[in-house]
Amino acid sequence: MKENKFEMIYKIYKILLDYYGHQNWWPAETRYEVVVGAILTQNTSWKNVERAINNLKMEDLLEEVKILNVDEDKLKELIRPAGFYNLKAKRLKNVTKFIVENYGNTEEMAKTDKDTLILRAELLSINGVGKETADSILLYALDRESFVVDAYTKRMFSRLGVINEKAKYDEIKEIFEKNLPKDLEIYKEYHALIVEHCKKFCRKKALCDNCPIKEFCLSK
């Protein structure tokens, strides 16, 4: 099609929003719960994360200082449903320690006037926090305009011909941020819509027949 491939990005957002409606992602009662979820969701499904978070809620532990002070073995058992619980317990302690020592809590961190790129660099300096996790925390916990790229994003937009399937994380992130309005809610919704679309249609084995954006797709 003659349309610039990057111009598709915003058009596809509007089509997906019309098709699926608002996703209202991230489901959390507090900013810190988003941080916890961003760590726990690494390499697992959200259903498993929900089970782990519910365990923490049952023990009244979803606060920064409480997570810092809880025995690590107890924490491991509580987050076991999310998998890789030994690793994630350490990562959860690491990111929480950083927040408490530098900001007091996540609410205060969200109020800082530091530039988003500085905050991102701080998060990436924490052991166990990669780019997707850092951007998830920035976007959904701290309300910063930092687009989240995940495996679904790469799969879907390489099939659409917008990105090369070997494109690096920051390259993909930059393409989205340059071709979308700089709008917090659009960033939040679009990431969630991509996830939903890849679960419904753009699976590993794609279901193209009734896909709402198949007119744009090179793989159909």
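Glycine is no exception: its Cβ is also placed from the backbone N, Cα and C atoms.
Here is what Swiss-Prot records for this protein:
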- C202, C208, C211, C217: [4Fe-4S] cluster binding site (BINDING)
- E132 to K: Shows AP lyase activity (MUTAGEN)
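Positions of the features from Swiss-Prot, shown on the structure.
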residue: E132; record: mutagenesis position; CB count, 10 Å: 18
residue: C202; record: [4Fe-4S] cluster binding site; CB count, 10 Å: 23
residue: C208; record: [4Fe-4S] cluster binding site; CB count, 10 Å: 13
residue: C211; record: [4Fe-4S] cluster binding site; CB count, 10 Å: 18
residue: C217; record: [4Fe-4S] cluster binding site; CB count, 10 Å: 16
In angstrom units, rounded to an integer, how far apart are the Cα atoms of C202 ([4Fe-4S] cluster binding site) and E132 (mutagenesis position)?
20
Between the Cα atoms of C208 ([4Fe-4S] cluster binding site) and E132 (mutagenesis position), what distance do you get, rounded to the nearest Å?
27
Does DSSP put E132 (mutagenesis position) in a helix, in a strand, or in coil?
helix
Write down the Cα-Cα distance for E132 (mutagenesis position) and C217 ([4Fe-4S] cluster binding site), rounded and given in Å.
25
Measure from the CA atom of C211 ([4Fe-4S] cluster binding site) to the CA atom of E132 (mutagenesis position) and give the result in Å, rounded to a whole number.
26
